[in-house]
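According to Swiss-Prot, the protein has these features:
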ACT_SITE  S84  active site, acyl-ester intermediate
ACT_SITE  Y170  active site, proton acceptor
BINDING   K335, T336, G337  substrate binding site
VARIANT   R97 to A  In strain: GN346
VARIANT   G143 to D  In strain: GN346
VARIANT   V145 to I  In strain: GN346
Amino acid sequence: MMKKSICCALLLTASFSTFAAAKTEQQIADIVNRTITPLMQEQAIPGMAVAIIYEGKPYYFTWGKADIANNHPVTQQTLFELGSVSKTFNGVLGGDRIARGEIKLSDPVTKYWPELTGKQWRGISLLHLATYTAGGLPLQIPGDVTDKAELLRFYQNWQPQWTPGAKRLYANSSIGLFGALAVKSSGMSYEEAMTRRVLQPLKLAHTWITVPQSEQKNYAWGYLEGKPVHVSPGQLDAEAYGVKSSVIDMARWVQANMDASHVQEKTLQQGIELAQSRYWRIGDMYQGLGWEMLNWPLKADSIINGSDSKVALAALPAVEVNPPAPAVKASWVHKTGSTGGFGSYVAFVPEKNLGIVMLANKSYPNPARVEAAWRILEKLQ
């Protein structure tokens, strides 16, 4: 009898730990505030907007100023520059193009840009561009490259440091070119394709590449060394770092990416899943199309340390996953993003139906963003 009682007690303990009581909105707010308020003070961030997706439902929180000079507060409608979180939109749009049969990741880059006649481009595929494994394309396209002719010259003159697929080196010039070439045969501009194929179907009505005049009042200023700034235009900027969005739209973006089964357009649904497929393994991290994934559960150190620029921007050996592994629900899926005056972070765990969006109008170190997100989600799981 004693043995049976102990077994029952153990089962009850396991049950309670597995099925913890659901958090109230106030409890969620307290957890978020206890992390974000000191973060803003430590990093001198003028304004932030955070969304929590908890049990599939979004909760929104805002702090501080979107425009210091005019004393405009951050609201749920405030537009923030996403920086490299824009790459996740690029990846999903590319996935939609693949699902439609309009491109293949195995296609050579030269199929879509025949003017690239340099021998170094032989053997480089769209997959290599999308996943930063072409052989060492640089982080940025030089600022003096200002038109299409100069862009072609830049890529023609580039010389790889490694064979395609040997190493991953994070680069706007890599995934940016993927985005541009992925839509080339559609007859649409990248912005038009993004709007029609991704933003409109997902009802992201406040997500922009070019912020229209009617939305300028909601466009936050970013702050760099205390001065207000907006991102400067550049070649392939839309594809690599050019999206602006609100916390409400970004929560909707996370919800769609966390569970694509509710997305009505089948090719977009497949595109979302393709963006979270695993194409390469780099240490503990798996590279998708825009998104980066780690197996869940995991230790905080692995994502916090991995987000540091010394690691994230380093050339690291890449191990091909062939065939690519489909999206894994037990994953920490995430992406950081920065422009001169903004810092963003998005992370979610599909298996837990749990996610976070952090938007700030100051760029601050990635590890601080990831650690804050981890602290919050750890208390909510």
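Cβ from N, Cα, C; glycine included.
Those same-chain residues not listed among K335, T336, G337 yet with C-beta within 8 angstroms of the centroid of the substrate site C-beta atoms are L82, G83, S84, V85, K87, T88, H334, S338, S344, Y345, V346, N366. Of all the recorded positions listed here (R97, K335), the one with the fewest other CB atoms within 10 A of its own CB is K335. Long-range Cβ proximity for V145 (variant position), meaning a same-chain Cβ under 8 A and a gap of 6 or more residues, is found for L151, R153, F154, Q235. Nothing from the recorded positions R97, G143, Y170 places its Cα within 10 Å of the Cα belonging to G337 (substrate binding site). For T336 (substrate binding site), the number of other Cβ atoms no farther than 10 Å from its own Cβ, over all displayed protein chains, is 23. In this structure, of the recorded positions G143, G337, the smallest number of CB atoms within 10 A of the CB marks G143. Cα separation, R97 (variant position) to K335 (substrate binding site), rounded: 22 Å.
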